[in-house]
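Novice: Among the features that Swiss-Prot reports, Zn(2+) 1 binding site is placed at Cys8, Cys11, His32, Cys35, with the record citing sequence analysis. According to Swiss-Prot, the mutagenesis experiment Trp9 to Arg carries the following note: Abolishes E3 ligase activity. Sequence annotations record features per position, and here Swiss-Prot assigns Zn(2+) 2 binding site to Cys22, Cys24, Cys48, Cys51 based on sequence analysis.
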Amino acid sequence: MDSTGEFCWICHQPEGPLKRFCGCKGSCAVSHQDCLRGWLETSRRQTCALCGTPYSMKWKTKPLREWTWGEEEVLAAMEACLPLVLIPLAVLMIVMGTWLLVNHNGFLSPRMQVVLVVIVLLAMIVFSASASYVMVEGPGCLDTCTAKNSTVTVNSIDEAIATQQPTKTDLGLARETLSTRFRRGKCRSCCRLGCVRLCCV
């Protein structure tokens, strides 16, 4: 698709293979695959900003040893890990305190019993707060950590169509609806669901 007058809308360079990734026309119609990949990794968009066409792409998180840790990622990791450390400690304190109160009640002074009850109650509060924080804020912290540490594979429109094209070339069969194909039993033998997947066309 490298014709005269076309240039990448991201880097404005005409060199290299230019491909279409969305429904845009004119000067924003084509771009380099690497340029668009970098733009998507930075912007975290899933659709074209101009025409709204969803990109054919797949996100993959890098292995942990390849992660880059900026200040934002370190803070998010600390926010996510601190409650995960506090939860087992709180459970341990609750179990030990309850065990001491139940099994050794006769050996403990009244003041020590009050101290153990307070410790158990505080451990329950810490456990509840930490568990709530992990459930509410945990996904956001994980997203912050993985945002800069994931790569995207984006397909051009031609590549996306090629991977989803029907294997039969007969126009009559290609125009059939999925329900018609299901009723006629034209599904491939490899399909265990018995119908509506594109691989069974």
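Backbone N, Cα and C atoms are what each Cβ position is placed from, and that goes for glycine too.
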Novice: Of these recorded positions, Trp9, Cys48, Cys51, which scores lowest on Cβ atoms within 10 Å?
Specialist: Cys51
Novice: Report, in whole Å, the straight Cα-to-Cα distance of Cys8 (Zn(2+) 1 binding site) from Cys24 (Zn(2+) 2 binding site).
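Specialist: Just about 13 Å between their Cα atoms.
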Novice: So which of the binding-site residues is most packed in, judged by how many other Cβ atoms lie within 10 Å of its Cβ, out of Cys8, Cys11, Cys24, Cys35?
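Specialist: Compared across Cys8, Cys11, Cys24, Cys35, the most Cβ atoms within 10 Å surround Cys8.
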Novice: Cα-Cα, whole number of Å: His32 (Zn(2+) 1 binding site) versus Trp9 (mutagenesis position)?
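Specialist: Distance (Cα to Cα, whole Å): 9 Å.
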Novice: Whole-number Å only: compute the distance from the Cα of Cys35 (Zn(2+) 1 binding site) to the Cα of Cys51 (Zn(2+) 2 binding site).
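Specialist: About 18 Å separates the two Cα atoms.
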Novice: For the Zn(2+) 1 site given as Cys8, Cys11, His32, Cys35, which other residues of the same chain have their Cβ within 8 Å of the site's Cβ centre?
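Specialist: Everything else in range on the chain: Trp9, Ile10, His12, Gln13, Gly16, Leu18, Ser31, Asp34, Leu36.
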Novice: For Cys22 (Zn(2+) 2 binding site), which residues in the same chain are close in space, meaning a Cβ under 8 Å from its Cβ, but six or more apart along the sequence?
Specialist: Cys48, Leu50, Cys51, Thr53, Tyr55, Ile157
Novice: For the recorded Zn(2+) 2 site formed by Cys22, Cys24, Cys48, Cys51, name the remaining residues of the chain with Cβ within 8 Å of the site's Cβ center, in chain order.
Specialist: Phe21, Gly23, Cys28, Ala49, Leu50, Gly52, Thr53
Novice: Please state whether DSSP places Cys35 (Zn(2+) 1 binding site) in a helix, a strand or coil.
Specialist: helix
